[in-house]
Amino acid sequence: MNIKSLLLGSAAALVAASGAQAADAIVAPEPEAVEYVRVCDAYGAGYFYIPGTETCLRISGYVRYDVKGGDDVYTGSDRKGWDKVLVLHSMFNTNSETELGTLGTYTTLRFNYTSNNSRHDGQYGDFSDDRDVADGSVSTGTDLQFAYITLGGFKVGIDESEFHTFTGYLGDIINDDVISAGSYRTGKIAYTFTGGNGFSAVIALEQGGEDVDNDYTIDGYMPHVVGGLKYAGGWGSIAGVVAYDSVIEEWATKVRGDVNITDRFSVWLQGAYSSAATPNQNYGQWGGDWAVWGGLKYQATQKAAFNLQAAHDDWGKTAVTANVAYELVPGFTVTPEVSYTKFGGEWKNTVAEDNAWGGIVRFQRSF
């Protein structure tokens, strides 16, 4: 055997051995692609796709801390010290497209902590379960405040009454409902038609709401009924609603107009009438037959907005409130507010004082 034959034989043996080892090797599978969270911009800022779906989700909310002093302008009582309310408000929105329109949900969880002298928190929504601590002036509460489903213009679940939402509530004021314009949270089935020319209409069947002292929910199969019409344009809007209270078998109505004087200055006016001259009802909760509210907003600077609201009802209550909402940095707003209430006419028989002055400072971080 010569050297050439030896080298060729060794090379052939090495190739055969390498082929056998390659045939026996375990091939590792390709790693699965990582699915990162995708931004969903179809419904506005803050939405992202839930991984593995075509549903968009947004998580938002705020933390706010209110410090109140002086009188309770809702009841006329002296607070005799500082009242404090802390609220964590978490909101979850989902949206996706279907052949019947946008399918959405909205859920709000609210956590309250109240520490005060008067045991009055003086504003809508701060209902909490009392937990006596020392003198009983501390309370906490957790609340599934709102939860509803929407499909196109259809809505079903727990929300605020269309008697409020369709006309646009009241002013950008903390103590905005010293003269109440109706109850708030309710179970409802509603449909809103929105035209392409600024016209919209709503019809709603509602269960009725409740607050600390009263229950306005239906007592049978007949629901409360709300209907409304609205026209909106670049100049502002005009809206009207009519509601039937199936418990007391009475009705109430409101008409509101908003006008944009400039891009920084706007005014609004709202009038209401009820066929039952009592505030103890689901919709017409002002005193007497009628009530009127009005206000303005002036965006003084990019950071500061001035708000003013005044209201008066048939029984003689007058309420005036002013505030300045100042955005210290993006997402953090400080709002000092001063309110005055005059209890005249029939209201003198329900409160101890004729006048009430109160102040509040709100610190709110929105996210």
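Residue positions begin at 1 at the first shown residue.
Placed from the backbone N, Cα and C atoms, the Cβ positions cover glycine too.
For the natural variant Pro31 to Ser, the note given in Swiss-Prot is In strain: 019. Among the natural variants that Swiss-Prot reports, Thr150 to Gln is described with the note: In strain: 019. According to Swiss-Prot, the naturally occurring change Ile173 to Val is described as follows: In strain: 019. The note that Swiss-Prot attaches to the natural variant Ala190 to Ser is: In strain: 76-250. The annotation that Swiss-Prot gives for the naturally occurring variant His224 to Asp reads: In strain: 019 and 76-250. Under its natural variant annotations, Swiss-Prot gives Thr253 to Ala the following note: In strain: 019 and 76-250. For Arg264 to Gln, Swiss-Prot lists a natural variant annotated as follows: In strain: 019 and 76-250. Record note (Swiss-Prot) on the natural variant Arg362 to His: In strain: 76-250.
DSSP gives Ile173 (variant position) a coil state; it is part of no helix or strand. Within 10 Å of its Cβ, the residue among the variant positions Thr150, Thr253 with the fewest other Cβ atoms is Thr253.
Annotation note: Arg264 (variant position) sits in a coil segment as assigned by DSSP.
If you compare Cα positions, Ile173 (variant position) sits closest to Arg362 out of the variant positions Ala190, His224, Thr253, Arg264, Arg362. Reduced to three states, the DSSP call for Thr253 (variant position) is strand.
Taking Cβ-Cβ distances under 8 Å and a sequence separation of 6 or more, the neighbours of Arg362 (variant position) in its chain are Arg64, Tyr65, Asp66, Ile174, Thr333, Val334, Thr335, Glu337. The two recorded residues, Thr253 (variant position) and His224 (variant position), have Cα atoms 13 Å apart.
When the Cα of Ala190 (variant position) is compared against those of the variant positions Thr150, His224, Arg264, the shortest separation belongs to Thr150. The Cβ of Arg264 (variant position) has Tyr298, Gln299, Ala300 as same-chain neighbours under 8 Å, each 6 or more residues away in sequence. Each residue contributes its Cα atom, and for Thr150 (variant position) and His224 (variant position) those atoms are 20 Å apart.
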